[in-house]
Amino acid sequence: MSHGKGTDMLPEIAAAVGFLSSLLRTRGCVSEQRLKVFSGALQEALTEHYKHHWFPEKPSKGSGYRCIRINHKMDPIISRVASQIGLSQPQLHQLLPSELTLWVDPYEVSYRIGEDGSICVLYEEAPLAASCGLLTCKNQVLLGRSSPSKNYVMAVSS
(Lines of atoms letter the chains of each structure in order from A and count residues from 1; the text may use other names and numbers.)
(Lines give C-alpha, C1' and ligand atoms only; values in the text may rest on other atoms or scores of the structure.)
Protein backbone atom coordinates (compact mmCIF):
# COMPACT_ATOMS: atom_id res chain seq x y z
CA MET A 1 0.00 0.00 0.00
CA SER A 2 1.44 3.33 -0.97
CA HIS A 3 1.33 6.01 1.67
CA GLY A 4 0.65 8.76 -0.84
CA LYS A 5 1.94 11.47 1.51
CA GLY A 6 4.82 13.55 0.19
CA THR A 7 6.30 13.90 3.67
CA ASP A 8 7.13 10.17 3.76
CA MET A 9 9.63 10.59 0.96
CA LEU A 10 11.01 14.06 1.65
CA PRO A 11 14.49 13.03 2.88
CA GLU A 12 15.03 10.76 -0.11
CA ILE A 13 13.80 13.32 -2.62
CA ALA A 14 15.83 16.07 -0.94
CA ALA A 15 18.98 13.91 -1.29
CA ALA A 16 18.30 13.31 -4.99
CA VAL A 17 17.51 16.97 -5.67
CA GLY A 18 20.58 18.12 -3.75
CA PHE A 19 22.80 15.76 -5.73
CA LEU A 20 21.45 16.83 -9.12
CA SER A 21 21.65 20.51 -8.14
CA SER A 22 25.27 20.06 -7.05
CA LEU A 23 26.09 18.54 -10.45
CA LEU A 24 24.65 21.65 -12.12
CA ARG A 25 26.43 23.93 -9.62
CA THR A 26 29.91 22.46 -10.18
CA ARG A 27 30.14 23.80 -13.73
CA GLY A 28 29.35 27.34 -12.52
CA CYS A 29 27.07 28.02 -15.48
CA VAL A 30 23.82 28.18 -13.51
CA SER A 31 23.17 31.01 -11.05
CA GLU A 32 22.25 30.25 -7.44
CA GLN A 33 18.81 31.79 -8.03
CA ARG A 34 18.14 29.51 -11.01
CA LEU A 35 19.44 26.52 -9.01
CA LYS A 36 17.02 27.37 -6.20
CA VAL A 37 14.10 27.46 -8.64
CA PHE A 38 15.30 24.21 -10.25
CA SER A 39 15.58 22.49 -6.85
CA GLY A 40 12.10 23.56 -5.76
CA ALA A 41 10.50 22.56 -9.05
CA LEU A 42 12.32 19.20 -9.10
CA GLN A 43 11.26 18.48 -5.51
CA GLU A 44 7.62 19.12 -6.49
CA ALA A 45 7.88 17.11 -9.72
CA LEU A 46 9.43 14.07 -8.04
CA THR A 47 6.97 14.16 -5.14
CA GLU A 48 4.09 14.19 -7.62
CA HIS A 49 5.70 11.52 -9.83
CA TYR A 50 6.39 9.14 -6.93
CA LYS A 51 3.25 9.65 -4.85
CA HIS A 52 1.51 6.44 -5.96
CA HIS A 53 4.77 4.50 -6.35
CA TRP A 54 6.28 4.80 -2.87
CA PHE A 55 6.23 1.61 -0.79
CA PRO A 56 8.21 1.90 2.46
CA GLU A 57 7.16 -1.62 3.45
CA LYS A 58 8.68 -2.96 0.17
CA PRO A 59 11.40 -0.47 -0.79
CA SER A 60 12.44 -2.22 -4.01
CA LYS A 61 8.86 -2.25 -5.35
CA GLY A 62 8.57 0.51 -7.94
CA SER A 63 12.33 1.15 -8.02
CA GLY A 64 12.44 1.13 -11.82
CA TYR A 65 9.63 3.68 -11.99
CA ARG A 66 11.42 5.98 -9.53
CA CYS A 67 14.83 5.64 -11.20
CA ILE A 68 16.18 8.82 -12.78
CA ARG A 69 18.17 7.88 -15.86
CA ILE A 70 20.40 9.71 -18.28
CA ASN A 71 21.80 7.43 -20.97
CA HIS A 72 22.78 9.86 -23.72
CA LYS A 73 19.06 10.72 -23.57
CA MET A 74 17.89 13.11 -20.87
CA ASP A 75 15.46 11.92 -18.20
CA PRO A 76 12.08 13.55 -19.03
CA ILE A 77 11.50 14.89 -15.51
CA ILE A 78 14.92 16.58 -15.38
CA SER A 79 14.39 17.91 -18.89
CA ARG A 80 10.97 19.40 -18.06
CA VAL A 81 12.16 21.03 -14.82
CA ALA A 82 15.36 22.37 -16.42
CA SER A 83 13.32 24.03 -19.17
CA GLN A 84 11.54 26.02 -16.42
CA ILE A 85 14.84 27.77 -15.64
CA GLY A 86 15.76 28.22 -19.29
CA LEU A 87 18.22 25.34 -19.68
CA SER A 88 18.09 23.77 -23.13
CA GLN A 89 18.69 20.09 -23.89
CA PRO A 90 22.21 20.76 -25.25
CA GLN A 91 23.07 22.79 -22.13
CA LEU A 92 21.79 20.00 -19.87
CA HIS A 93 23.89 17.44 -21.73
CA GLN A 94 26.97 19.62 -21.21
CA LEU A 95 26.28 20.09 -17.49
CA LEU A 96 25.29 16.55 -16.49
CA PRO A 97 27.06 13.20 -17.01
CA SER A 98 26.17 11.47 -20.28
CA GLU A 99 25.39 8.32 -18.27
CA LEU A 100 23.84 8.61 -14.84
CA THR A 101 21.51 6.34 -12.91
CA LEU A 102 19.94 7.70 -9.73
CA TRP A 103 17.83 5.33 -7.63
CA VAL A 104 15.40 7.05 -5.26
CA ASP A 105 13.97 4.36 -3.00
CA PRO A 106 12.46 4.39 0.47
CA TYR A 107 15.34 4.51 2.97
CA GLU A 108 18.08 4.78 0.32
CA VAL A 109 19.20 7.04 -2.51
CA SER A 110 22.16 5.91 -4.58
CA TYR A 111 23.72 6.68 -7.93
CA ARG A 112 26.09 5.37 -10.56
CA ILE A 113 27.92 7.44 -13.15
CA GLY A 114 28.70 5.43 -16.27
CA GLU A 115 27.57 1.90 -17.01
CA ASP A 116 30.54 0.36 -15.21
CA GLY A 117 30.86 2.88 -12.39
CA SER A 118 30.63 2.05 -8.72
CA ILE A 119 27.31 2.53 -6.97
CA CYS A 120 27.55 5.27 -4.34
CA VAL A 121 25.02 5.82 -1.56
CA LEU A 122 23.85 9.42 -1.06
CA TYR A 123 21.30 8.79 1.68
CA GLU A 124 20.52 5.80 3.86
CA GLU A 125 18.13 5.36 6.74
CA ALA A 126 17.25 2.22 8.66
CA PRO A 127 13.70 1.05 7.90
CA LEU A 128 11.30 1.44 10.81
CA ALA A 129 11.18 -2.34 11.33
CA ALA A 130 14.96 -2.47 11.81
CA SER A 131 14.90 0.36 14.30
CA CYS A 132 12.26 -1.49 16.30
CA GLY A 133 14.61 -4.36 17.04
CA LEU A 134 13.98 -6.65 14.07
CA LEU A 135 17.25 -7.86 12.63
CA THR A 136 17.67 -7.67 8.89
CA CYS A 137 20.54 -9.45 7.15
CA LYS A 138 22.33 -6.11 6.85
CA ASN A 139 21.87 -5.31 10.54
CA GLN A 140 23.16 -8.75 11.52
CA VAL A 141 26.33 -8.15 9.53
CA LEU A 142 26.72 -4.76 11.20
CA LEU A 143 26.36 -6.43 14.58
CA GLY A 144 29.18 -8.83 13.73
CA ARG A 145 27.20 -12.00 13.17
CA SER A 146 28.52 -14.14 10.38
CA SER A 147 25.14 -15.72 9.68
CA PRO A 148 21.55 -15.30 10.81
CA SER A 149 20.36 -17.22 13.84
CA LYS A 150 19.27 -20.72 12.99
CA ASN A 151 15.90 -22.05 14.01
CA TYR A 152 15.69 -25.76 14.61
CA VAL A 153 12.60 -27.91 14.48
CA MET A 154 12.72 -31.08 16.50
CA ALA A 155 10.59 -33.95 15.31
CA VAL A 156 9.92 -37.01 17.42
CA SER A 157 9.00 -40.24 15.73
CA SER A 158 8.00 -43.53 17.32
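Glycine is treated like the rest: Cβ placed from N, Cα and C.
Original residues fill every noted site, and no substitution is shown.
A mutagenesis experiment is reported in Swiss-Prot for this position, His53 to Ala, and the note states: Impairs interaction with CNOT7 and CNOT8. If you draw a 10 Å sphere around the CB of His53 (mutagenesis position), it holds 15 other CB atoms from the protein chains shown.
Quoted from Swiss-Prot, the note on the mutagenesis of Tyr65 to Ala is: Abolishes interaction with CNOT7 and CNOT8. In the three-state DSSP assignment, the secondary structure recorded for Tyr65 (mutagenesis position) is helix.
Among the mutagenesis experiments that Swiss-Prot reports, Asp75 to Ala is described with the note: Abolishes interaction with CNOT7 and CNOT8. For Asp75 (mutagenesis position), other Cβ atoms within 10 Å of its Cβ number 20. In the three-state DSSP assignment, the secondary structure recorded for Asp75 (mutagenesis position) is coil.
Annotation for Trp103 (mutagenesis position): same-chain Cβ neighbours under 8 Å, separated by at least 6 residues, are Ser63, Arg66, Cys67, Val109, Ser110, Tyr111. Among the sequence features in Swiss-Prot, the mutagenesis site Trp103 to Ala is noted as follows: Abolishes interaction with CNOT7 and CNOT8; impairs anti-proliferative activity.
One mutagenesis experiment named in Swiss-Prot is Asp105 to Ala, and its note says Impairs interaction with CNOT7 and CNOT8. Asp105 (mutagenesis position) falls within a strand segment according to DSSP. Other Cβ atoms within 10 Å of the Cβ of Asp105 (mutagenesis position) number 22 in total over all chains.
In Swiss-Prot, a mutagenesis experiment is listed as Glu115 to Ala, annotated with the note Impairs interaction with CNOT7. Inhibits CNOT7 mRNA deadenylase activity. Close to Glu115 (mutagenesis position) in the fold, though at least 6 residues off in sequence, lie Glu99, each with a CB less than 8 Å from its CB.
While the structure shown retains the original residue, Swiss-Prot records the mutagenesis experiment Ser147 to Ala with this note: Impairs phosphorylation by MAPK1 and MAPK3, and decreases PIN1-binding.
Under mutagenesis, Swiss-Prot gives Pro148 to Ala with this note: Impairs PIN1-binding.
Ser149 to Ala appears in Swiss-Prot as a published mutagenesis result, with the remark: Impairs phosphorylation by MAPK14, and decreases PIN1-binding.
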**Study point:** Integer Å distance between the CA atoms belonging to Asp105 (mutagenesis position) and Tyr65 (mutagenesis position)
**Key:** 10
Revision key, fill the gap. Cβ contacts within 10 Å for Tyr65 (mutagenesis position), all chains included, total 12
Check your understanding: In Å, rounded, how far does the Cα of Asp105 (mutagenesis position) sit from the Cα of Asp75 (mutagenesis position)?
Key -> 17
Exercise for review: Give me the Cα-Cα distance between His53 (mutagenesis position) and Asp75 (mutagenesis position), rounded to a whole Å.
Suggested key: 18
